[in-house]
Amino acid sequence: MAYNKIPPRWLNCPRRGQPVAGRFLPLKTMLGPRYDSQVAEENRFHPSMLSNYLKSLKVKMSLLVDLTNTSRFYDRNDIEKEGIKYIKLQCKGHGECPTTENTETFIRLCERFNERSPPELIGVHCTHGFNRTGFLICAFLVEKMDWSIEAAVATFAQARPPGIYKGDYLKELFRRYGDIEEAPPPPVLPDWCFEDEDEEDEDEDGKKDSEPGSSASFSKRRKERLKLGAIFLEGITVKGVTQVTTQPKLGEVQQKCHQFCGWEGSGFPGAQPVSMDKQNIRLLEQKPYKVSWKADGTRYMMLIDGTNEVFMIDRDNSVFHVSNLEFPFRKDLRMHLSNTLLDGEMIIDKVNGQAVPRYLIYDIIKFNAQPVGDCDFNIRLQCIEREIISPRHEKMKTGLIDKTQEPFSVRPKQFFDINISRKLLEGNFAKEVSHEMDGLIFQPIGKYKPGRCDDILKWKPPSLNSVDFRLKITRMGGEGLLPQNVGLLYVGGYERPFAQIKVTKELKQYDNKIIECKFENNSWVFMRQRIDKSFPNAYNTAMAVCNSISNPVTKEMLFEFIDRCAAAAQGQKRKYPLDPDTELMPPPPPKRLHRPT
C-alpha cells in the first residue's frame, strides 16, 4: 500500500460502533489531516472527532488499543493529549486470527485499565474495526466476564453491524470458546465492503489481506457479494424468478460468468458501452458497425447451464434463478443447452394494455462451452437465431414447450446496417416498438469484450443524456448563512462531490440511494431511482456524459455523418471531410455543469 494512500474500503466504512457491554468502543482507524486531500469532509475521521464524540456521550476513555501494523494513519500525540493512554498491539490479519499471545496481552491490558472505578471506555481499532477488533473484544467478554461465545459474537454484531465478517475468525472463536460446529456463517457484507474493487486488499504494512469470509483472496469474495432484496424487474412481478442468496450456488454462477467472459476484475462482467461524442463518432468510418435501438430496459446476462439451471445476472452481480424456461439443443431437442452465456436486456412490452416481460438477446459469449464470443458479431447474431431461438420454436410446435407457463418470453434483438439509423428513430419502426426506446446502440463487428468497451457507442438525444449518482443530503451553512439541506452528487472513484442538486420534498427519500439525473436548464434534475444499481457511474463515465451534454452529437449531426460514411463507402467523391464539426454545428454549450475542480 502506498504510504500516503487511504486504506481500501475505508472511506464509507462506519467510523465507530456503539459501546459493547459498557466497556469497549469499536472503531475504524482514524486518519490524520495529511489525508484530507483524499477524503471528503463528510467522510473524515480525525482523532479530534473521537474526543468530541466522547464528550457528547459524557464518558471518558482511559485506553485506546491500536491493532494495526503501522503508525502512519494518525499521530498518537493527538490521542494522548486528551488524556487517553495509547497502546500499539500489532495483530497480523491477512487471514490469521489474533494469536493466543495477542489475546492474552489484550486481556491483561484491558483488565488492568478496567479496574478503574467508575469503569471508563476502552477504544479498540484495527483498519476497519470489525474482525481483529471484534475477535479480541469477544475473547475478553468470554474469559473475563463469563459470557458465552454466542452472546459475545451476537452482541458485538449488534453494536458494530454486521459484526465479525471473516469466517475463519468466527470458527476460531468457537473453536477456542465453544463448539466449532456451531460457528455461524459469515454475515452478508455491506456495500462499503465492495468499494475500491480494482485494488488488492492490503493491510497497513503492504501485505495482501484475505477475503472477508475465508482465507482465500478478497477479490474472489467480492465476486460472491450478496445484495438482499434485489428486484428483478421494476414495476412488475415476474413469476418463477427468485433471487439466489445461498452459497455455493451464488458464487458458482458469478464465477462461471467471469470465466466465460475472460473477466479478471470483480462485479458484473458484461460489455459496457460509452457515450458517443464528436471524437469517437469517427469510429463509424474506421471499422464496420451494426446499429440497433436502445431500449430503456434492464441489463441482464443469462447463464444456461442445464435443465432448470437458467440464471439471470444483473449489473449489481445479483443472481436470479428462472424456472420453467427451456433451451433445447438444436441437434437433439430432448437435450438441454449448458455452458451457454447470453447478453441482453429485460424490457416490458405493452400488448393490448397488458405489461408483457421479454428478454431481448443481443449477444452471445459461450455456446455449449464453445467461445463464440471470439467470432465476429454477424456470426454471433446467426448463432443466437439458429442455436437459441429456432430450437425453442421447433419444440413449441410439438407442444413440448408451453409458452403460457414461461415467466417471460425470449426474443433476439435485431441489428441493422448503420444506414438504417434514421429509420429507427424517425420512421414507422419507432412507433411500432411496444416498449420505451431512448436512443441507438452502435455495435462493432469485432469479438466480444467484457467491461468498458470504448468501441461500443450509445447515442441518446442530448436531452436524455444522464448520469447515475449517489445522492447524499447534507446540512450545510456558513458564517451569516442559515443552514440548509444540500444534495451532493457523488460518482465512483472520486471522493469529493461531483455536483449538487436542489433538495425537494420528493428527493429526500432517496438519500444515499443511486439516482439517475439529467442536465436541464443548467442544473441537474432528478429522473428516477436506479434500484438495479448499488454503485454510481465511475468518474470517467460521468465526465464522458458531461462532455456529450456540453458538446453534443445532435440527431442531425449523426445522420449527416452516417450519410457521408455511406457515400465514402460507395466510392463517391467526398464533398466534405468526414468531420462532424464541419457542419450542422450544435447550439452553444450550456453553462458549466458543476463539474469537480
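Glycine too: its Cβ is placed from the backbone N, Cα and C atoms.
Residues or ranges marked as domain 'Tyrosine-protein phosphatase' by Swiss-Prot: 25-183.
What Swiss-Prot says about the mutagenesis result for Cys110 to Ser is this: No effect. Secondary structure from DSSP puts Cys110 (mutagenesis position) in a helix. Spatially close to Cys110 (mutagenesis position) yet at least six residues away along the chain are Arg23, Phe24, Leu63, Val65, Ile122, Phe140, Lys144, judged by Cβ distances under 8 angstroms.
For the mutagenesis result Cys126 to Ser, the note given in Swiss-Prot is Loss of TPase activity. The secondary structure of Cys126 (mutagenesis position), as reduced to three states from DSSP, is coil rather than helix or strand. With a 10 A radius on its CB, Cys126 (mutagenesis position) counts 27 other CB atoms from all the protein chains.
The active site, phosphocysteine intermediate annotation in Swiss-Prot covers Cys126, and the record cites sequence analysis as its basis.
Per Swiss-Prot, mutagenesis Arg132 to Ala is noted as: Loss of TPase activity.
Secondary structure at Thr133 (mutagenesis position), taken from DSSP and collapsed to helix, strand or coil, is helix. Sequence-distant contacts of Thr133 (mutagenesis position), defined as residues of its own chain at least six apart whose C-beta falls under 8 angstroms from its C-beta, comprise Pro26, Leu27, Leu67, Val124, His125, Cys126, Arg160. One entry in Swiss-Prot concerns the mutagenesis experiment Thr133 to Ala. Its note says: Decrease of 55-60% of TPase activity.
For Cys138 (mutagenesis position), applying a Cβ distance below 8 Å and a minimum sequence separation of six or more within one chain yields Ile149, Ala152, Val153, Phe156, Ile164, Leu173. According to its DSSP assignment, Cys138 (mutagenesis position) is helical. What Swiss-Prot notes for the published mutagenesis of Cys138 to Ser is this: No effect.
Sequence annotations record features per position, and here Swiss-Prot assigns active site, N6-GMP-lysine intermediate to Lys294. Summarising the environment of Lys294 (active site, N6-GMP-lysine intermediate), the number of other Cβ atoms within 10 Å of its Cβ, over all protein chains shown, is 20.
For Asp532 (GTP binding site), the same-chain residues 6+ apart in sequence whose C-beta sits under 8 angstroms from its C-beta are Ile231, Glu234, Thr298, Arg299, Asp314, Arg315, Asp316. The GTP binding site annotation in Swiss-Prot covers Arg299, Arg315, Asp343, Gly344, Glu345, Lys458, Trp459, Lys460, Arg528, Gln529, Arg530, Ile531, Asp532, Lys533.
Here Swiss-Prot describes Arg315 to Lys as a published mutagenesis experiment; the accompanying note says: At least 60% of RNA-binding activity and loss of GTase activity.
Using a 10 Å Cβ-Cβ cutoff, Cys375 (mutagenesis position) registers 18 neighbours. Annotation of the mutagenesis experiment Cys375 to Arg in Swiss-Prot: Increases stimulation of GTase activity by POLR2A binding.
Long-range neighbours of Arg530 (mutagenesis position) (same chain, six or more residues apart, CB within less than 8 Å of its CB): Asp468, Ile514, Ile515, Glu516. DSSP assigns Arg530 (mutagenesis position) to coil in the three-state reduction, placing it in neither a helix nor a strand. The annotation that Swiss-Prot gives for the mutagenesis experiment Arg530 to Ala reads: Almost complete loss of RNA-binding and loss of GTase activity.
What Swiss-Prot notes for the published mutagenesis of Arg530 to Lys is this: Loss of GTase activity.
Lys533 (mutagenesis position) counts 19 other C-beta atoms within 10 Å of its own C-beta, drawing on all protein chains shown. Listed in Swiss-Prot as a mutagenesis experiment, Lys533 to Arg is described as follows: At least 60% of RNA-binding activity and loss of GTase activity.
For the mutagenesis of Asn537 to Gln, Swiss-Prot gives this note: At least 60% of RNA binding activity and loss of GTase activity. The structure shown keeps the original residue. The DSSP secondary structure for Asn537 (mutagenesis position) is coil. Cβ neighbours of Asn537 (mutagenesis position) (same chain, under 8 Å, six or more residues apart in sequence): Val467, Asp468, Phe469, Val491, Gly492, Val545.
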Looking only at the recorded positions Arg132, Lys294, Cys375, Arg528 (GTP binding site) has its closest CA neighbour at Lys294
According to DSSP, Asp343 (GTP binding site) sits in strand
For Lys294 (active site, N6-GMP-lysine intermediate), which of the listed recorded positions (Arg132, Asp343, Cys375, Trp459, Lys533) have their CA atom within 10 A of its CA? Trp459
Fewest other C-beta atoms within 10 angstroms, as judged across Asp343, Glu345, which are the binding-site residues: Glu345
Comparing the Cα of Cys375 (mutagenesis position) with the Cα atoms of the recorded positions Arg132, Asp343, Glu345, Trp459, Lys533, the shortest distance belongs to Asp343
